[in-house]
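Undergrad: Here's the feature list from Swiss-Prot:
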- 73-179: domain 'Bromo 1' (DOMAIN)
- V102 to A: In BD1-m4 mutant; reduced binding to histone H4 acetylated at 'Lys-12' (H4K12ac); when associated with A-112, A-154 and A-161. In m8 mutant; abolished binding to histone H4 acetylated at 'Lys-12' (H4K12ac); when associated with A-112, A-154, A-161, A-375, A-385, A-427 and A-434 (MUTAGEN)
- D111, Y154, N155, K156, D159, D160: protein binding site (BINDING)
- Y112 to A: In BD1-m4 mutant; reduced binding to histone H4 acetylated at 'Lys-12' (H4K12ac); when associated with A-102, A-154 and A-161. In m8 mutant; abolished binding to histone H4 acetylated at 'Lys-12' (H4K12ac); when associated with A-102, A-154, A-161, A-375, A-385, A-427 and A-434 (MUTAGEN)
- Y154 to F: Abolished interaction with acetylated STAT3 (MUTAGEN)
- Y154 to A: In BD1-m4 mutant; reduced binding to histone H4 acetylated at 'Lys-12' (H4K12ac); when associated with A-102, A-112 and A-161. In m8 mutant; abolished binding to histone H4 acetylated at 'Lys-12' (H4K12ac); when associated with A-102, A-112, A-161, A-375, A-385, A-427 and A-434 (MUTAGEN)
- I161 to A: In BD1-m4 mutant; reduced binding to histone H4 acetylated at 'Lys-12' (H4K12ac); when associated with A-102, A-112 and A-154. In m8 mutant; abolished binding to histone H4 acetylated at 'Lys-12' (H4K12ac); when associated with A-102, A-112, A-161, A-375, A-385, A-427 and A-434 (MUTAGEN)
- 343-452: domain 'Bromo 2' (DOMAIN)
- V375 to A: In BD2-m4 mutant; reduced binding to histone H4 acetylated at 'Lys-12' (H4K12ac); when associated with A-385, A-427 and A-434. In m8 mutant; abolished binding to histone H4 acetylated at 'Lys-12' (H4K12ac); when associated with A-102, A-112, A-154, A-161, A-385, A-427 and A-434 (MUTAGEN)
- Y385 to A: In BD2-m4 mutant; reduced binding to histone H4 acetylated at 'Lys-12' (H4K12ac); when associated with A-375, A-427 and A-434. In m8 mutant; abolished binding to histone H4 acetylated at 'Lys-12' (H4K12ac); when associated with A-102, A-112, A-154, A-161, A-375, A-427 and A-434 (MUTAGEN)
- Y427 to A: In BD2-m4 mutant; reduced binding to histone H4 acetylated at 'Lys-12' (H4K12ac); when associated with A-375, A-385 and A-434. In m8 mutant; abolished binding to histone H4 acetylated at 'Lys-12' (H4K12ac); when associated with A-102, A-112, A-154, A-161, A-375, A-385 and A-434 (MUTAGEN)
- Y427 to F: Abolished interaction with acetylated STAT3 (MUTAGEN)
- V434 to A: In BD2-m4 mutant; reduced binding to histone H4 acetylated at 'Lys-12' (H4K12ac); when associated with A-375, A-385 and A-427. In m8 mutant; abolished binding to histone H4 acetylated at 'Lys-12' (H4K12ac); when associated with A-102, A-112, A-154, A-161, A-375, A-385, and A-427434 (MUTAGEN)
- 630-712: domain 'NET' (DOMAIN)
Amino acid sequence: MLQNVTPHKLPGEGNAGLLGLGPEAAAPGKRIRKPSLLYEGFESPTMASVPALQLAPANPPPPEVSNPKKPGRVTNQLQYLHKVVMKALWKHQFAWPFRQPVDAVKLGLPDYHKIIKQPMDMGTIKRRLENNYYWAASECMQDFNTMFTNCYIYNKPTDDIVLMAQTLEKIFLQKVASMPQEEQELVVTIPKNSHKKGAKLAALQGSITSAHQVPAVSSVSHTALYTPPPEIPTTVLNIPHPSVISSPLLKSLHSAGPPLLAVSAAPPAQPLAKKKGVKRKADTTTPTPTAILAPGSPASPPGSLEPKAARLPPMRRESGRPIKPPRKDLPDSQQQHQSSKKGKLSEQLKHCNGILKELLSKKHAAYAWPFYKPVDASALGLHDYHDIIKHPMDLSTVKRKMENRDYRDAQEFAADVRLMFSNCYKYNPPDHDVVAMARKLQDVFEFRYAKMPDEPLEPGPLPVSTALPPGLTKSSSESSSEESSSESSSEEEEEEEEDEDEEESESSDSEEERAHRLAELQEQLRAVHEQLAALSQGPISKPKRKREKKEKKKKRKAEKHRGRIGIDEDDKGPRAPRPPQPKKSKKAGGGGSNATTLSHPGFGTSGGSSNKLPKKSQKTAPPVLPTGYDSEEEEESRPMSYDEKRQLSLDINKLPGEKLGRVVHIIQAREPSLRDSNPEEIEIDFETLKPSTLRELERYVLSCLRKKPRKPYTIRKPVGKTKEELALEKKRELEKRLQDVSGQLNSTKKPPKKASEKTESSAQQVAVSRLSASSSSSDSSSSSSSSSSSDTSDSDSG
C-alpha cells in the first residue's frame, strides 16, 4: 500500500496526511510514521525520507491502564497485591526487564508481537492497581501470570531472562499464599475536604491516564508516532481527533507539552491539571523510553498514594499503631495502673521499645511484614503449624506486651523476639524466602540489641542485690573459661531481686499476676542455680589461684596493719591517765625486769608468778581485738564472706564421694526449703543457705580434710597456700616487726618510764600472739618462727 504513493502527490497530500487535514488522515495505509521525536524539520518531507518512514516497523499500543467504562473496586486482596506483592517484586534486583512493556523495535525482536498476542508488564499492572482498574484480585493475578507466561513462551529455557522470571514468579506465589482468603470490598472513606479531594482525585485520574498514555505513545522508542483512533479518545478526555495530538508534537515537541496536557485535563479540574502539565512536560521531553518511564513511575505513585492514604487509613496504620485506640477506653483504675507502671520503664526497656518501633517501621516492611500479625494457620492452610510450634509469637504480640508493661527486663523482650524468629526457622525449610526475611530482620534486631545501654545502679533500697552482684561479677572476672555465663547469671540474679522488691512495692497487683510472676521468678532462679552449680564444679585455673593469693596477701597485710594500729591506740590510751604510776614503782623498789613482766598483764598489779602469764594474756587479749566473738552461737551465726563461701565450695568439691552424703544431710537438716529435694540431684546455692548451715558445713569439711579449725578473729587462710615462699615472707615480716618492737623497747628502757615499758611489752606480746595465731594454719616453718619470735620477745622483755 505504501508503494502507491506517487512523487507528485507528496508535497501537498503528504503534508495533509501528516497534519490530519485531508481525507487520507483516517486511512491506516496512508499514515506516515515518524522514526524519532528528536529530529527537527520533519515537516518538510523529501523523496528520500518517505520510503524510510514508510518501512519502519512499529510497536503495538501498550495495554490500557484505565477505562472509565469499566468499573473498578478497592478490595483487601487488591490492596494486598498493590502494597505487598507489587512492592516486593518491583524492588527486586531481577525486576528491571519487566517494569515496562517490551520494546520489540529497540531490542530487535521483529517476531515478538507475532508470537506474543497479549503483552503484559509490571508497569502496566502497577498503574492499573493505582487507577483501581481491576474489579477482583483474580484479574490482577491473571495479568501477572500472563507476563510470566509470555517470557517463558518467547525465550529459551536457558536464557537469563527466564531464570529471572522464575525467581520473580516464586516470590509472587509465596506472597500470594499470605494474601487474605476472602475478598472484601473496602469502603472508601471521604475525608473532611471531600470536594477538593474529589476534584483532585478526578483530575489525578485523568492526568495519570494522559500522562501515561501520551508518553507511551510518543515514546515508542525510535519508531513511529502511532496514535490509534479507539485508544486516545478513551484516555485523553476531550480531544476528538488523534491527529490534533500528533500535529503539535511534530511541529514543536518542547513547546507543545504544557498546553496540550492542560487542554486534555481541563474538564475534570483545571488547576491540578496545570500542575500535572508541568510534570508532563518533563515526561514528554525526555528522549528515551527508559527515561520517560523512570520519572513516570516514581512520579505517579506519590500522586496516587496520597489519596489512598487518606481514603484507607487502616491498612496504612494497622502494623504501626494497632493498640493505641483501645487504651483510651480502659477503665480509670487500669489507666492509673498503667500510668504507674509507665513510670517504671527502665533505660534498657526504653531501648527495647525503640528497637520494636524500628522493626515495625516502613524501612523494614519489605521483609518484616510476615511477622506483623500472628500466623493464621487455618487461613493459610497450615494444619500442622500449632502441632510443631507450641509457643507462637509475632511483633504485634510483643508490642502489646511492651505497652502493657509485661516485660520486666530486656532479656524477656529479647526472648520473645528470638522465639518469633526460631519459630520461623523451625517450621519453614532453610531455603524458604520467609527464612531469609527472618534472618534479615533478625540481623537488624541483633545489631540494635547489641547497643543496649547499661542499667544505672541503684545503691539505696537494695543492699542485698548490690552486695551480691559484685561477688558474682568478681568471680566471673577472675575465671577465664566461664566469664560470660557467670556474668549473665549475676545480671539475672540482680534483676530477679529487683523484680521481687517491685512485687512487694506493687500492692495493687492482682493475685493472678503475683502467682504468674512468682512462677516465672522460680523458673529463672532455677536456671541461675544451675549456672552457679556448673560454675562451682568447673575447674579453676592456676592464674586464678595466683591472683587470689596476691589479694589474700594484701588483705592480710592490711588487717595486720589495722590490728597493730588498734593496739598502739590502746597502749596510748592508758598512758595518759596514769602519770603517778612511775612513783609507785619506784617506791616498790621493783626495778627488775621480772616485775615489769609480771605487772604487765594486770596493768598495774605488782604480784603474780610467771606461770600465770598465758592465762592472763588470754583473758585480756579479746577486748583489745575488735573482731572477736563471745560465744559459739555468735560464731555459728557469723555470716560468711564471698571468699569463704567460694573456698567452702572448692573444699566440698574435693571431698570423696562417700563423704558427700553427710554434706547433703547437714543441708537438708538445717534448711527446711531443701528437705523435700532429691538427695542425688540436690543443687547447693550458698547465697541462700543460712550462716549456721555454712559454718556447720565448714566444720565438717575441715574435719574431713584434717585442717585445724580457724579462730573467729583471724582472717581465714585459703587451702593450698602453704608454699615455702609465703612461709618465708611471713617469717621475714614477723622478724622485722619484732625487731622494730624490741628496738623501741631498748631505746625506751629508762628507770622513770617503767610504766611505758610495761605497755610497750604488752603491745609486743599481744601483737606476737595475734600474729602467731593468724599464722597457726600455716606450715611448720611459719609456726616455729612465730614461737621463736615470742621466745625472743620474752627474753627481750626479761
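Cβ from N, Cα, C; glycine included.
How buried are the listed features, and what sits near them?
TA: Sequence-distant contacts (6 or more apart, same chain, Cβ under 8 Å) of V102 (mutagenesis position) comprise L109, Y112, I116, P119, D121.
For D160 (protein binding site), applying a Cβ distance below 8 Å and a minimum sequence separation of six or more within one chain yields no residues.
DSSP classifies Y112 (mutagenesis position) as helix under the three-state reduction.
Long-range Cβ neighbours of Y154 (mutagenesis position) (same chain, at least 6 residues apart, Cβ-Cβ under 8 Å): L109, Y112, I115, I116.
Long-range Cβ neighbours of I161 (mutagenesis position) (same chain, at least 6 residues apart, Cβ-Cβ under 8 Å): P97, C151, N155. Classification of I161 (mutagenesis position) by DSSP places it within a helix.
Around V375 (mutagenesis position), the C-beta neighbours below 8 angstroms that are at least 6 residues distant in the chain are L382, Y385, I389, P392, D394.
In the three-state DSSP classification, Y385 (mutagenesis position) falls within a helix.
Summarising the environment of Y427 (mutagenesis position), the number of other Cβ atoms within 10 Å of its Cβ, over all protein chains shown, is 17.
Long-range Cβ contacts of V434 (mutagenesis position) within its own chain (separation 6+, distance under 8 Å): Q174, P370, C424, N428.
On the 0 to 100 pLDDT scale, the domain 'NET' (630-712) averages 76 in the predicted structure.
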Undergrad: Whole-number answer please: how many Å between the C-alpha atoms of K156 (protein binding site) and Y427 (mutagenesis position)?
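TA: So the Cα of Y427 (mutagenesis position) lies 36 Å away from that of K156 (protein binding site).
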Undergrad: Relative to the Cβ of D111 (protein binding site), which residues of the same chain, six or more apart in sequence, are found under 8 Å away?
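TA: Those within reach of D111 (protein binding site), by Cβ under 8 Å and sequence separation of 6 or more, number none.
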Undergrad: Between the Cα atoms of Y427 (mutagenesis position) and D159 (protein binding site), what distance do you get, rounded to the nearest Å?
TA: 34
Undergrad: Based on the record's binding annotation for protein (D111, Y154, N155, K156, D159, D160), what whole-number value in Å is the widest Cα to Cα distance?
TA: 20
